[in-house]
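Per Swiss-Prot, the feature active site, nucleophile maps to Asp54; the stated evidence is sequence analysis. Annotation source Swiss-Prot lists substrate binding site at Trp40, Gly41, Ser42, Gly43, Phe44, Arg155, His186, Arg188. The Mg(2+) binding site feature in Swiss-Prot is assigned to Asp81; the stated evidence is experimental evidence. Looking at Swiss-Prot, you'll find the mutagenesis Arg188 to Ala noted as follows: Reduced affinity for substrate.
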Amino acid sequence: MTKNQALRAALDSGRLFTAMAAHNPLVAKLAEQAGFGGIWGSGFELSASYAVPDANILSMSTHLEMMRAIASTVSIPLIADIDTGFGNAVNVHYVVPQYEAAGASAIVMEDKTFPKDTSLRTDGRQELVRIEEFQGKIAAATAARADRDFVVIARVEALIAGLGQQEAVRRGQAYEEAGADAILIHSRQKTPDEILAFVKSWPGKVPLVLVPTAYPQLTEADIAALSKVGIVIYGNHAIRAAVGAVREVFARIRRDGGIREVDAALPSVKEIIELQGDERMRAVEARYLK
């Protein structure tokens, strides 16, 4: 079974599929080892790793090459966050085959204007395109894919933009009609009430995708019980964990005036070498170096 088929089968199964954010291949490998079903190729995390805002500042080629590197490192499906599709429907028609060829099994595209502003800012620009325009972008994406099992996910930002439940449902239905395989509904409310209301009222046939960053109260068991949700994405926990751990270790080294105390608490160099695939390289050396 290919990665694309695995993701499609998971969506069709009715069981909850979990995806963890990653901003480089090493983090993706750790996510796979932890048992997540897939990788979320997060634009927010990649932007943060370059220390720039999540506002389409990084080029498509920068994001695409990282997705290619991640996909080549893990054996689980990669869901690529392509923001607004890097332009209009013409751009989307070009972009989708690039991500498919890079090894992604799905793309998530949101209905904001280009360039976007991050949904996580309370005072950000949350400007949405017309429904008809985004339907065209979805149609372009589905037409451009070579493999029918490649998944196109439409991300509805109406709740983020403060447009209410009715508009969010209207957009979700329109995007399903345009050919989206799933609908990602996003909210930054600190309780799950807004999302739960949307899920309850969702009349569509395609599964929903949730990103519970703002409402961590919902467990996977809670989400699975909703029955309409096919994927849960942990959208930025890798970069947040990395920043917290690095900051703590650096501060401790400065405080201690050296690494003697902190070293025992860190993964060993041997562990890092193992994560680099050293054993595989040594096997190649033994077989082919003459």
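The backbone N, Cα and C atoms fix where each Cβ goes, glycine too.
None of the listed substitutions appears in this model.
Neighbour count (other Cβ atoms within 10 Å of the Cβ, all protein chains): 26 for Asp81 (Mg(2+) binding site). Distance noted between the C-alpha atoms of Ser42 (substrate binding site) and the residue listed as 'active site, nucleophile' is 10 Å.
Fewest other C-beta atoms within 10 Å: among the binding-site residues Trp40, Phe44, that description fits Phe44. Per Cα geometry, Gly43 is the residue among the recorded positions Gly43, Asp54, Arg188 nearest to the residue listed as 'Mg(2+) binding site'. The DSSP secondary structure for Phe44 (substrate binding site) is helix. Summary: among the recorded positions (Arg155, His186, Arg188), the fewest other C-beta atoms within 10 A of the C-beta are counted at Arg188.
Neighbour list (Gly41 (substrate binding site), Cβ cut-off 8 Å, at least 6 residues apart, same chain): Ala22, His63, Met66, Met67, Ile70, Leu78, Ile79, Ala80, Asp81, Ala104. Here the C-alpha separation of Arg188 (mutagenesis position) and Arg155 (substrate binding site) works out to 14 Å. Between the alpha carbons (Cα) of Asp54 (active site, nucleophile) and Phe44 (substrate binding site) lies a span of roughly 5 Å.
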